[in-house]
Structure formats: C-alpha cells, structure tokens
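The following features are taken from Swiss-Prot:
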- Glu426, Asp500: Mg(2+) 1 binding site (BINDING)
- Asp500, Asp502: Mg(2+) 2 binding site (BINDING)
- 420-535: domain 'Toprim' (DOMAIN)
- Glu161 to Asp: In strain: JCM 6156 and PB4 (VARIANT)
- Ser245 to Asn: In strain: JCM 6156 and PB4 (VARIANT)
- Glu249 to Asp: In strain: JCM 6156 (VARIANT)
- Ser297 to Asn: In strain: PB4 (VARIANT)
- Tyr358 to Phe: In strain: PB4 (VARIANT)
- Ser360 to Ala: In strain: JCM 6156 and PB4 (VARIANT)
Amino acid sequence: MSENQTYDSSSIKVLKGLDAVRKRPGMYIGDTDDGSGLHHMVFEVVDNSIDEALAGHCDDITVIIHTDESISVRDNGRGIPVDVHKEEGVSAAEVIMTVLHAGGKFDDNSYKVSGGLHGVGVSVVNALSEKLVLTVRRSGKIWEQTYVHGVPQAPMAVVGESETTGTHIHFKPSAETFKNIHFSWDILAKRIRELSFLNSGVGILLKDERSGKEEFFKYEGGLRAFVEYLNTNKTPVNSQVFHFSVQREDGVGVEVALQWNDSFNENLLCFTNNIPQRDGGTHLVGFRSSLTRSLNSYIEQEGLAKKNKVATTGDDAREGLTAIISVKVPDPKFSSQTKDKLVSSEVKTAVEQEMNKYFSDFLLENPNEAKAVVGKMIDAARAREAARKAREMTRRKGALDIAGLPGKLADCQEKDPALSELYLVEGDSAGGSAKQGRNRRTQAILPLKGKILNVEKARFDKMISSQEVGTLITALGCGIGREEYNIDKLRYHNIIIMTDADVDGSHIRTLLLTFFFRQLPELVERGYIYIAQPPLYKVKKGKQEQYIKDDEAMEEYMTQSALEDASLHLDESAPAVSGVQLESLVNEFRSVMKTLKRLSRLYPEELTEHFVYLPEVTLEQLGDHAVMQAWLAKLQERLNSSQKSGLAYNASLREDKERNVWLPEVEITSHGLASYITFNRDFFGSNDYRTVVNIGAKLSSLLGEGAYVQRGERRKAIVEFKEGLDWLMNETTKRHTIQRYKGLGEMNPDQLWETTMDPTVRRMLKVTIEDAIAADQIFNTLMGDAVEPRREFIESNALSVSNLDF
C-alpha cells in the first residue's frame, strides 16, 4: 500500500449538472430495460474502489448481492473525504454523491490512472437508487449518510468509532427507472474476474445472499495468469505462455499474452484502459495481422509449407488460440458510448509493431514451442481442406434430393425466418406427436434420433460427416464454418429445443447447446435459441385432469383448491371469513413464507418463522439492552416450545461496540455440534424484516380464543394462522392424484399443442451467454476429454442437486 498523500475535500473538482440523469438515465448508465444499465450501476461503484487500488491505497473489495436485490460494495481504501467542501459548503462525500462528474479523478494529483466506463461517477448511481446508504471509515470515526432518490436525508454524521479505513456503499436501484431489478451472478462475476486479472494483487469477494454462493477473485501474474485460467482443463500446445508488456514513447502501452491449446476454437479478449471491447477494434486488427505474418514467415523460413504441401491462412493460425490484448491509451476513441469497439488508428500500428518484434523473437528463441504451434496450424489447414471435401460430397448427395432438405424435416409454410419456428424434438415418437399437433403455417419439426455427436471432442471434418449434425445444419440453412457460414441464410429465427424432463433429455439438450455454443455462437448471441418448458405435473381430481407448469404454479393450484368451501372463524362466535377475504389473508401469509425461504441461506427458517409472532424491533431499540433482553426471552420461549429431537437452541445478546447495539445470537446444537447465527443490524433495517413483522402482527391480532378452520363438515381448532393453512392443504392433497410428468411421448398431439407449442400459452427459456469465459469453462469441463475436472465438478456440486433423476 502506498503512503497517504493529501486526499481531502480540496482534491474534489466539480463539474455541475445532475438534473438530466433521472429524465434520461440511458444516456448515463446504459439501457434500463435489458439489464445492462442495472449491472453498470455496480460497476460504477466497483470502479471507484479499483481507482483506490490503482493509486495504491486499497487491496480488498467486497461486493454483496442482498436478498432484496440491493447491492453493497465495501473497500479498505482511504475512505471518501468527509470534511466540508469549500465551494459547495457541504461534506466532500455529499458532493461526490450528488454532483455529476465530481470526484478525485478530475484532480490529476489524486488519481494518475482511473477506470470507469461512461465516466459519470457514483452520483448517477445515487440518483437512480430508491435508497443509498454511504458509510465512510476515516480518521478513527465511522461516518454515515442516507439518500433517498439521490436526496440526502440529513447531513453526514458520526455514528461510531473505527480503527480501519474504507468506503461502504449500500444501494437499492429504483423500480421507477429499471424495468426488472434482478442482478445476474454471471454478469457481475465476469466483470469482477476481468478486473482482478487486470489489477494484480487486488482481492475481490463476490457474495450472493440469495443463493449462498460466493467466490473470491485474486490473481497474481496479470494477463499471463488470465490466459492460464482460460486454458484450465485444456492441453496447452506451447507449454509457456507468450507474454510481453511495453510502454511506448508515443504514450501507448501494449500488453499481450497468448497460448495455444488442443481445442478448435479461438478465444480473443481485448481491453482498452481496463474496459473490455466486445467487438474488438484496431488493437485486434493489428494483433491478427502481425500474428499471421510472423507465423507464415517462420513457416517459409523453415520450408514447412512445401514439405507438407498445404497453404495456411490466418484462421488456421488462430485455431485453439487463447489471447488477451490490453492497451493503455491516453485519449482513446471508440465507435460508440458503450466503448465496444476501439477505433484509434495509432493503436493498430503500435500493436502490430510490438507484436512483430516480440513474437518473432519468441519463435526464434523457442524452436520446440514454435514447431508445436506451427504443427497445430498445419493440422488446422489439413482439417479445413478435409472439411471442404466432405462438404462437396454432402452437396453432391444433396443435389439428388429435390428440396435439398432432410427427409425427416416437417417444414412450415412460412418463408419469413422471423416468423418461422424450428422444433428440435427428441425421438421419432415425440416427433410424430409434435408433427400432428403443430401449426403447419409457422412451426417446423425436426426429430433427432438418438444422441447427436459431442462436438466438444470432435474435429470439424468428423463433425460435419455426422448424420444427425449434417441433418441439423441442412435444416438450418445458414451453413457452418468460416467459409460457408452466412447468418442471412438462416431459415428460422426461433429454434426451440424440446426434450423430455429426464436424464436422456437433459443430455440431448446439453449436446445441442454445446453444438450451438461452439459452432454457431451468433445464433445464441442474437437470442434465436430457446428451450421448451413442458408442464411439470399432471393433477387428477376425480375424472378431471390438469397439467401444471412448475412448482410455483402447483402451490398456487393446491392453495386455490384448499380454499374451496373453506372458512376461518376468528373466535367461537365470530362470522366466517371465506372467499376473497380468506384468499387475501392466505396470499399475505404465503408472501411472508416466500420471504423467509429466500432468507434461509443466511438465517434458518426454523428461527425466522418465529419472527412472525414476535413484536417488531426497531434500529433504535437495538441500542436498548432491557428492550432487547425482553424480546430475546420471548424468542427463547418459542424456540423451546418448537424444539425437535436432537436439536437445542440457546439465544443470547452480543454487543457490537462499534455501533453501540445489542444483536441477538442463537446457538443451534444439533447432535452435539454447535453453530451460531447472529441477526445483524442490516437484517433489522431491511424491507424483508419489516414485511415479516407487519403481516405477522396483522395475522396474530386476528385470531382469538376458540378460533378454528372449517371445510365442509370437518373442522380444526387453531392457535396460529399457519396451523389452519397446513390443515387445509393436507385435506386437499388427499383428494388429488399428483404425477410428476417426464416424457413428451406421454401426451397426445392436442395436449402437446395446448401445453407446450401454442404461442399464446406456452413458456420458453431464451438461451443467453452472460459470462462467455465461465460458459467456455463449463462446456470444456463437462463435455471435454479430461475426466478428472469433470469428477471434481460433480463431487463439489453434488450437495446442490435438487432433482436427481435415475
């Protein structure tokens, strides 16, 4: 960590104007509908912490996705300055949080290098959050300030003492701005992984309280380590990663790391000033041209082209190549605001010159590595030639087929790809039902016999010789491979994988996804691939049958059924509560149960279910020992009354001296093993806790002496609302036969249309790639040649399996 220089309110330069942010958020943060703007909110805050790391003052960052879809970002940097800003008359922290383009990066002495995508600052995050809490640890004190929709609720105030320093920002994006507030683990992990590789030595912990998942990202070795990570579970062709880093006199910094592996796909990542370029740009063009030139020059010098009687191309050179190009440019030019493509012309020359120099030297100084790489390149050229011949054979056979389409394909009448659907169906029997049940105008059916080839393990020439793969390629019409592929010739823009809900169905679906991910990734990127979602249950009641789509719908159906002819009597003499009134109470109670289930990764339901019946604890009351002691006694009483065999609960108070509060802690002893659960201040301040106690208070106050539920002639005396609902659910379950549905072949054509193929009622999952690096690794681990990584994956994830079908 570097020594502290003067970093106070005088370092904060102000460029005013925040009014437009809420009116046109897309200009500042990206699309507010598709999730990109939502995730960029997190990246803006994380980038501030990375800037502290680049300045040498921070090496530990924590990002938490909370159960209510709020986000916390905490670092151990210097802490945002809290002294009064001379120009603005409020704390410097408040200036940073409320004024657009205010911050230390506009003062060259505070940050020499800074990241960030749009360069708008954390003030935009504040403006677009329904609530944001800023906590700063600095100069031995803890400072805190709360904002609602970007407006400070009170001045910055001291709330405790601390021996550490750093900044903690906890924000909840505004539902008024963002269409869908759901954070994707994959999108956040992808960016955080990149940042940890690009900033060696910085540790970033990503935690997801919704699922209990967490991952710590910290890598020494920069881009070299990044390439090694990308090639995990793959066999390298050149044993050592080629790497160079140079700072040129023209101000452009160039760093490249690369290594070939035994796969058949190229994986090139480009960055400018830590920002990824999805569409490449001038740095990629310079890299590709110099790579091909250097390798072809080496082949010519060694006389390998004549010896092997083959002509190599740039595509052959990049088969199985993993490479990262990172440039540092003082004033980069991009094709758009999202910076997906670099257009600075001077960067092409810089990358080309440095790559020519260093890579040519590498080939000459490492003859064994060079021969292995060139050997792979020549093999790729041979395979390309073999694939061309195989394609010609396929075309000759196809010429005999009048339509040029596979015989098994039942095509649709529609010729507009945007309106056409292709169902890839498992097996001929389900294919027959689908053909009879479909809408012939827009829906085409292609039955796939058996399991298609695993393309992860097969060379290109072998793959296109496979009958099932060949049939699929012909049906799609867009071709495959660099020479043949043309997305404009794709015959269907809706390709739907429809397989059974068993192990074989899952395997076939995985093989098809592997094929699309490896060979036709643009179809996935454009959102053309879908997975059909047939119903999960068939429910019989008497002679009536009904298909139900999933567990949530099943719970809804059974609840509705349980409430038929049911009534709740609040005491012995009270009139019955039934119909819409009872349904409303049940829905409120179910919403509480869902909240508790969501929280169960952090706090066991066996504890939190009692909070429904306990008085509310406010944040102020946490500081009152007597109040907390009385509340704790009630909790302990309930825990004792519900104690199960082999379990023991012991509740106590733990003092948090930093915040001057008393926190409930429960010791759970299960068969002699003790674990501890502490309910922290954030829990009692959360919306989830308030929802639980508010609805709990409402339901508890309803029931009096002699309360009971009744259904028909049967009745059950109850003390708590949950008792009554459980009894009604058990009663209705007895009257239903529930079958978990697995095979498409179990449905007749009409049922298949009504449940799975009718566009007005069907459910489908769109296949997307949010983290291409993680997707590459998972496909390689599960579908590749190496057995050991696959076994490790299965062993480490075995306990997470919720539905194992033998």
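Placement of Cβ uses the backbone N, Cα and C atoms for every residue, glycine included.
None of the noted substitutions appears here; every position holds its original residue.
All protein chains considered, the CB of Asp502 (Mg(2+) 2 binding site) has 13 other CB atoms within 10 Å.
Ranking the recorded positions Ser297, Tyr358, Glu426, Asp500 by the distance of their Cα atoms from the Cα of Glu161 (variant position) places Tyr358 first.
Across the structure, Glu249 (variant position) and Asp502 (Mg(2+) 2 binding site) are spaced 62 Å apart at their Cα atoms. Per DSSP, the domain 'Toprim' (420-535) is made up of 51 helix, 21 strand, 44 coil.
Counting only same-chain residues six or more apart in sequence, the Cβ atoms lying under 8 angstroms from the Cβ of Ser245 (variant position) belong to Gly222, Leu223, Gly253, Val254, Glu255.
Distance noted between the C-alpha atoms of Asp500 (Mg(2+) 1 binding site) and Tyr358 (variant position) is 53 Å. Rounded to the nearest whole angstrom, the C-alpha distance between Tyr358 (variant position) and Glu426 (Mg(2+) 1 binding site) is 52. Cα to Cα, Glu426 (Mg(2+) 1 binding site) and Asp502 (Mg(2+) 2 binding site) are separated by 11 Å. Secondary structure from DSSP puts Ser360 (variant position) in a helix. For Glu161 (variant position), other Cβ atoms within 10 Å of its Cβ number 13. For the variant positions Ser297, Ser360, the largest tally of other C-beta atoms within 10 A is found at Ser360. Remark: of the binding-site residues Glu426, Asp500, the most isolated position is Asp500 (fewest other Cβ atoms within 10 Å of its Cβ).
If you take every residue in the domain 'Toprim' (420-535) and average the pLDDT, you get 84. If you take the Cα of Ser297 (variant position) and the Cα of Ser360 (variant position), they are about 9 angstrom apart, rounded to a whole number. In the structure as shown, the Cβ atom of Glu249 (variant position) sits within 10 Å of 5 other Cβ atoms.
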